[in-house]
Amino acid sequence: MAMVNTTTRLSDDALAFLSERHLAMLTTLRADNSPHVVAVGFTFDPKTHIARVITTGGSQKAVNADRSGLAVLSQVDGARWLSLEGRAAVNSDIDAVRDAELRYAQRYRTPRPNPRRVVIEVQIERVLGSADLLDRA
């Protein structure tokens, strides 16, 4: 296992992995600090190091992310895996939600209409993963 902070660049293979159609597990913390883990689709912007998850406002993952301000996204495919850790914030701004929906549509499919949609934005601070996906140069 390798670990880097985001000042270390993800390899081209890692960026490709993060654009392939895979689901991930989103971990947030409940009020009692126990983990809440759910399967999600997400997108990652390598320029800003922001991962985005679209969800319904008031969902448990949104409530947890808003309260604790922490989240981890873990994606795995065979021996390849990455965990993206960082500060989470829930954004209900219509332009931010629209942008997140467009990004989601590029990676997965057009999301169904949802007037209560928000976006969980995770500012990635640390990356763990299989050594072949991390560039420590």
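Easy rule for this one: first residue shown is 1, then count along the chain.
Cβ coordinates are placed from backbone N, Cα and C, and glycine is handled just like the others.
Residues as originally present; substitutions not included.
The secondary structure of H36 (coenzyme F420-(gamma-Glu)n binding site), as reduced to three states from DSSP, is extended strand. The Cβ of H36 (coenzyme F420-(gamma-Glu)n binding site) has T27, T28, L29, R30, Q60, K61, N64 as same-chain neighbours under 8 Å, each 6 or more residues away in sequence. Per Swiss-Prot, coenzyme F420-(gamma-Glu)n binding site is recorded for 36-41, 54-55, 60-61, R67, 78-81.
According to Swiss-Prot, the mutagenesis experiment R21 to A carries the annotation: 2.7-fold decrease in catalytic efficiency. For R21 (mutagenesis position), the number of other Cβ atoms no farther than 10 Å from its own Cβ, over all displayed protein chains, is 8.
In this view, Y104 (mutagenesis position) is surrounded by 19 other Cβ atoms within 10 Å of its Cβ, with every protein chain counted. Quoted from Swiss-Prot, the note attached to the mutagenesis of Y104 to A states: 17.8-fold decrease in catalytic efficiency.
According to Swiss-Prot, the experimentally introduced change Y104 to F is described as follows: 8.9-fold decrease in catalytic efficiency.
Cβ environment of Y108 (mutagenesis position): R21, G41 lie under 8 Å away, each six or more residues apart in the same chain. Y108 to F appears in Swiss-Prot as a published mutagenesis result, with the remark: 3.3-fold decrease in catalytic efficiency.
Among the mutagenesis results in Swiss-Prot, Y108 to A has the note: 44.5-fold decrease in catalytic efficiency. The residue drawn here is the original one.
For R109 (mutagenesis position), applying a Cβ distance below 8 Å and a minimum sequence separation of six or more within one chain yields no residues. Reduced to three states, the DSSP call for R109 (mutagenesis position) is coil. While the structure shown retains the original residue, Swiss-Prot records the mutagenesis experiment R109 to A with this note: 4.7-fold decrease in catalytic efficiency.
Experimental mutagenesis at this site is recorded by Swiss-Prot as R112 to A, annotated: 2.6-fold decrease in catalytic efficiency.
DSSP gives R117 (mutagenesis position) a strand state. The Cβ of R117 (mutagenesis position) lies under 8 Å from the Cβ of I54, T55, T56, G57, V97, E101, P111, each of which sits 6+ residues away along the same chain. According to Swiss-Prot, the experimentally introduced change R117 to A is described as follows: 8.9-fold decrease in catalytic efficiency.
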Students should find that the Cβ of R67 (coenzyme F420-(gamma-Glu)n binding site) has, within 10 Å, a number of other Cβ atoms equal to 14
Please compare the binding-site residues V38, A79 by how many other CB atoms fall within 10 Å of each one's CB, and tell me which has the fewest.
A79
